[in-house]
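Data block below; observations after.
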Amino acid sequence: MGQEMSTQSDMQNENQKGNKRNLKGSQGKNGLKERSTSISKEIVKNSFNNSKLRPGMFIQNSNVVFNEQYKGIKILGKGSFGEVILSKDKHTGHEYAIKVISKKHVKRKTDKQSLLREVELLKMLDHINIMKLYEFFEDNNYYYLVSDVYSGGELFDEIISRKRFYEVDAARIIKQVLSGITYMHKNNVVHRDLKPENILLETKNKEDMIIKIIDFGLSTHFEYSKKMKDKIGTAYYIAPDVLHGTYDEKCDIWSCGVILYILLSGCPPFNGSNEYDILKKVETGKYTFDLPQFKKISDKAKDLIKKMLMYTSAVRISARDALEHEWIRLMTSKDNVNIDIPSLELSITNIKQFQSTQKLAQAALLYMGSKLTTIDETKELTKIFKKMDKNGDGQLDRNELIIGYKELLKLKGDDTTDLDNAAIEVEVDQILSSIDLDQNGYIEYSEFLTVAIDRKLLLSTERLEKAFKLFDKDGSGKISANELAQLFGLGDVSSDCWKTVLKEVDQNNDGEIDFKEFRDMLIKLCNY
């Protein structure tokens, strides 16, 4: 609009200087209209091409019908609000855990707000140790939240089974929890209910335990300059500052300290016969290492617990500093990541050659890479990502990309002696500009999966059809201008303005994209 106003102003100025064009004639009107339309097209094109892509943009309250899309297999668990059902996608065959929440139990306004806030937070969070939300929909009786199946069960059950953990295993677990919390706090999100019941193990593989933080019902956005006041949480894990009604994001660190204490000893630092007694002990902040279980625990481990359980939030260690604590670095320094070399070679090739500037193709691939892949399909890529993520915060910055890229080339068997740092940096900068789809200066986990995965794996008919249906909201068999505008958050625009944007894909020039055009676009991209 600013450009259009400027154009009209310039023409008025020309008239004032004696340039007596007759804008009242039909030719003048048409010329101005054509120029205005041209500018509008350019604005739409620029807005579209500069739009930021995030996995959360694909999670919308859709019109999916549960029994048409999914087949329920068995109940995985029950809670006060509903149940979790192991379900199979009828189109792709993939299995998901679907949380089914009865609307009878979400009658209060605050309960519905809590549910919708949880969905919004999960839409924005993209981290290897945070549960992934695939879909959210509702019908007359229920809300449905679709996520991965984490077959390893709760960390709580693993604690009961093991009694207590070796230091190295406890460090591996708490490092992942802190990685997720560091990422959350960096994005101004506080969990407020961290406990072993809300930490799931991705698989039953005890050698390579990957954890997932779940249940964001009590989570919220926070501001560093403001204290929170809601007294919420679970007795054993709640921080004293929460009980006092004035706290910040470091309430999560207190909970991590309690979890680490339990992992190493098998018992909570603040115990009691009932909730009242437990909370009274939490309020004092006093605990002890004078237990038989702690006699063989290192001073460094105890030091981290002490720093996490500092009574005053201002002097309590931050998530970032806890993640970099000497004990965690020492315990996890020898963790070897065995990377499959063929997978590594393919991922490096895919990363280097990802140069698509077609925003629709990028969006389709991001959806397929982040929402239509399974844990097994991304297992090797997850290892590569973790190896590159040197500071463990779940994102790759420029420096990590430079170091990690060189390491991966060596692992692949390439001779890097002739590659100077400047050449590596140039290549990394090109990679970063190509695959940083949300333009935040980091490579998120889903962005990495999207560009590194075997794209031919993604292009099954079932996956292509599901991706197409995401864009084709009205089920007409074609993706319209307004459907794209909705998805990219650009508002209603005229179809004419979108023809310029879509011309690379729209082969028959009808102003819409059919399935064949959509499929051809992705096949062309994957053939480099």
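Heads up, the Cβ atoms here are built off N, Cα and C, so glycines get one too.
Secondary structure at Asp436 (Ca(2+) 2 binding site), as computed by DSSP, is coil. As annotated by Swiss-Prot, Ca(2+) 2 binding site applies to Asp436, Asp438, Asn440, Tyr442, Glu447, with the evidence given as sequence analysis.
The Ca(2+) 4 binding site feature in Swiss-Prot is assigned to Asp506, Asn508, Asp510, Glu512, Glu517.
The domain 'Protein kinase' annotation in Swiss-Prot covers 70-328 and is backed by sequence analysis.
Taken from Swiss-Prot, the feature domain 'EF-hand 1' covers 376-411. Averaged across the domain 'EF-hand 1' (376-411), pLDDT for the predicted model comes to 86.
Under the heading of mutagenesis, Swiss-Prot lists Gly2 to Ala and annotates it as follows: Impaired exflagellation of male gametocytes which are arrested at the first round of DNA replication. Assembly of the mitotic spindle is normal. No effect on CDPK4 localization; however, a minor CDPK4 population fails to localize to the plasma membrane and to chromatin.
According to Swiss-Prot, the mutagenesis experiment Met57 to Ala carries this note: Loss of the short isoform. In male gametocytes, DNA replication and axoneme assembly are normal, but exflagellation is severely reduced. Secondary structure at Met57 (mutagenesis position), taken from DSSP and collapsed to helix, strand or coil, is helix.
Using a 10 Å radius centred on the Cβ of Ser147 (mutagenesis position) and all shown protein chains, the other Cβ atoms total 20. The mutagenesis experiment Ser147 to Met is recorded by Swiss-Prot, whose note states: No defect in male gametogenesis. No defect in sporozoite infection of host hepatocytes. Severe reduction in sensitivity to compound 1294 inhibition.
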Using C-alpha atoms only, work out the spacing between Glu517 (Ca(2+) 4 binding site) and Glu447 (Ca(2+) 2 binding site) and round it to an integer in Å. 24
Any idea which of the binding-site residues Asp438, Asp506, Asp510, Glu512, Glu517 has the thinnest Cβ neighbourhood at 10 Å? Asp510
Who sits close to Asp436 (Ca(2+) 2 binding site): which same-chain residues at least 6 apart have their Cβ under 8 Å from its Cβ? Tyr442, Ile443, Glu447
Counting other CB atoms within 10 Å of each candidate's CB, the least crowded of the binding-site residues Asn440, Tyr442 is Asn440
For Asp506 (Ca(2+) 4 binding site) and Ser147 (mutagenesis position), the CA-to-CA distance in whole Å is 34
